[in-house]
Amino acid sequence: MFLPHMNHLTLEQTFFSQVLPKTVKLFDDMMYELTSQARGLSSQNLEIQTTLRNILQTMVQLLGALTGCVQHICATQESIILENIQSLPSSVLHIIKSTFVHCKNSESVYSGCLHLVSDLLQALFKEAYSLQKQLMELLDMVCMDPLVDDNDDILNMVIVIHSLLDICSVISSMDHAFHANTWKFIIKQSLKHQSIIKSQLKHKDIITSLCEDILFSFHSCLQLAEQMTQSDAQDNADYRLFQKTLKLCRFFANSLLHYAKEFLPFLSDSCCTLHQLYLQIHSKFPPSLYATRISKAHQEEIAGAFLVTLDPLISQLLTFQPFMQVVLDSKLDLPCELQFPQCLLLVVVMDKLPSQPKEVQTLWCTDSQVSETTTRISLLKAVFYSFEQCSGELSLPVHLQGLKSKGKAEVAVTLYQHVCVHLCTFITSFHPSLFAELDAALLNAVLSANMITSLLAMDAWCFLARYGTAELCAHHVTIVAHLIKSCPGECYQLINLSILLKRLFFFMAPPHQLEFIQKFSPKEAENLPLWQHISFQALPPELREQTVHEVTTVGTAECRKWLSRSRTLGELESLNTVLSALLAVCNSAGEALDTGKQTAIIEVVSQLWAFLNIKQVADQPYVQQTFSLLLPLLGFFIQTLDPKLILQAVTLQTSLLKLELPDYVRLAMLDFVSSLGKLFIPEAIQDRILPNLSCMFALLLADRSWLLEQHTLEAFTQFAEGTNHEEIVPQCLSSEETKNKVVSFLEKTGFVDETEAAKVERVKQEKGIFWEPFANVTVEEAKRSSLQPYAKRARQEFPWEEEYRSALHTIAGALEATESLLQKGPAPAWLSMEMEALQERMDKLKRYIHTLG
């Protein structure tokens, strides 16, 4: 092709600007004609076939002519300024894109007659390929002076880059190498002219396209790995394609890494896309429940070649506040498959933060009100919240790569271990100015309604107690003790705090334990709510003996006080606290509990047992709690109990088991029954106790509660191994189902045969079902509820609520007045009958409420 020898600007003004727009129109018209006529193409219709082939041939020639124009510009010695040839790149890119789109859609355009024109379509594609390659060579020669602010030149370069970006989306599935080279050119030109075009580039479009291509190539890689895993024979062609695709993954990831590094300040609106990229990749990769099943070798290959590039990307984004906001958004609502990757991401952030400046750590580790509608929670709160969502991964459990230690092989660890180890490591590097945030986050998590989250926080807190100073541990124990004393009644937060107190107490230095004893003296009954939660094994021998003596003395005295008074139900709550403290003594005092103290406890327990009857235990929650505390106390002293008392206990429990009682009551019965395995029952009462024992075990083994079932199997095994009355063991197995259940337990085989894949699918379904009710609850709402240990559930307003409260307040006042009168003098004969009548009315109301519920 011949072009006159003139400078670029003159060529643009006299030729390109005049001819190229007409060329584009001509090409578009030919493309329209092709698409319209292609419907009638057939091997019989030679006229249409000839027409289409002529059009395609003309297009090939036109592309060749354009290539000649581009080559002419490249061949000149003149420096290339984009504004001087602005018609050429835009026209050429339009034609190239149109060509590639047509080639991509050729199967649907030409339907079953593609073979009639396939040779020309291939030629057309090759010409477009050559034209783009030549154009990129030309564009690489373009000079843009960073000191000259030429808006037209800047705009032209931005248009060129985004036009190439559009072409990328077309050719991504057509030619991987060409696709990668086009991306390489886009990144290169963006960085080359960065200082001039950085404010004009549509960074979000570039990042989004890159992330889409990363995900597409990654999914292709996984599909190939899955096919090779499922296939018995190793196909070298498949493996080469896998390696090629993996290489493409790495290229795209490195391109993203490079681009993000240079243009980070402009990526505010791309942070959500980058966050989703990380989550989507890890959701499809083992050990995610939603991962593609691939071999260990392929996992390691993908991780080593591709996943490693995500780590420096997170390092780059760590200091970028918009990324923090996306990751720690209080309203972040992720689907089930992305919750586990979010947890992994937060752990990665924890690992990287210690190397960051204090200012960055502070931003990540503190709450922030970003706007009226947007709140950023702290990293630690986010870790606990995210961890709580991984119920399926925790229950399987999934395993992750463990930490390497000197002289030991690396072992896989559970998600719980993974998070716990990294959390504790993070705590060691926590900046002192952020300790208040650490304390608040740990306490908030300990008070969580989710048991495993609370346990994780306790483990981290115990690590802090050991890692920190003795004074810090003592301070924390004192705070927890005050929190426990401030709880007005039973709630899950109180249970969590009591477990934490028991564990932390072991880490206290003896001098601080002595201070604790002085501050919360066991000589005072008001402190027994604390001592019921403390293991006396945590104390050194001298302090243990002292506190055991004091708790036992005060506890038995309080029991006698209750026995000597009116013995009202209202006083049972404090009595139950006393019994719980005495039980703690029995369970952990060891040799410090001498014979005299044992006798004193047995005496009051026997007297208290005498006041129990079936109706009270069946109907009254406080009596049920008393009953469930007396049973383990009786079991502890089973060898020294009066046989008549044992008979009474067994008879009462046999009757109660036929009623609907809470699980904790039946578990207490179970503990007592299993303790009878240590006892030789006197012949005089064997005929009355042994049948009841077999009946109790039969009823408990048939229970459908999984928790009770497990404990019953353990208790029955313990009883059967220790009892001298082997003859009743077969009598406990009342059905074939029960026998099979016990045999499976003894042989440690599951009740249900389940493949690993089926187990994963079941856990995924369960996770979706269990999480659904909480999907719309924000972190802020969870935080508010968990910081209030008094409330068992969020308050819900009902019609007439205030009237109900007023009526109950009146009832409570009347009961208090009656109690006061009883303390002043004897009750009239009619009072007992009237109270029975009131009790019946109360029971009727309770039944009515249950039917409404």
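Along the chain as shown, residues are numbered 1 onward.
Note: Cβ is positioned from N, Cα and C throughout, glycine not excepted.
Of all the Cβ atoms in the protein chains shown, 10 others lie within 10 Å of the Cβ of Ser43 (mutagenesis position). In the three-state DSSP classification, Ser43 (mutagenesis position) falls within coil. For the mutagenesis result Ser43 to Ala, the note given in Swiss-Prot is Decreased binding to PLK1.
In Swiss-Prot, a published mutagenesis experiment is listed as Ser43 to Asp, annotated Increased binding to PLK1.
For Ser744 to Ala, Swiss-Prot lists a mutagenesis experiment annotated as follows: Does not affect binding to PPP1CC. Rescues the mitotic defects seen in FIRRM-depleted cells. All protein chains considered, the CB of Ser744 (mutagenesis position) has 14 other CB atoms within 10 Å.
Record note (Swiss-Prot), mutagenesis Ser744 to Asp: Decreased binding to PPP1CC. Does not rescue the mitotic defects seen in FIRRM-depleted cells. The unchanged residue is displayed.
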Cα separation, Ser43 (mutagenesis position) to Ser744 (mutagenesis position) (Å, whole number): 72
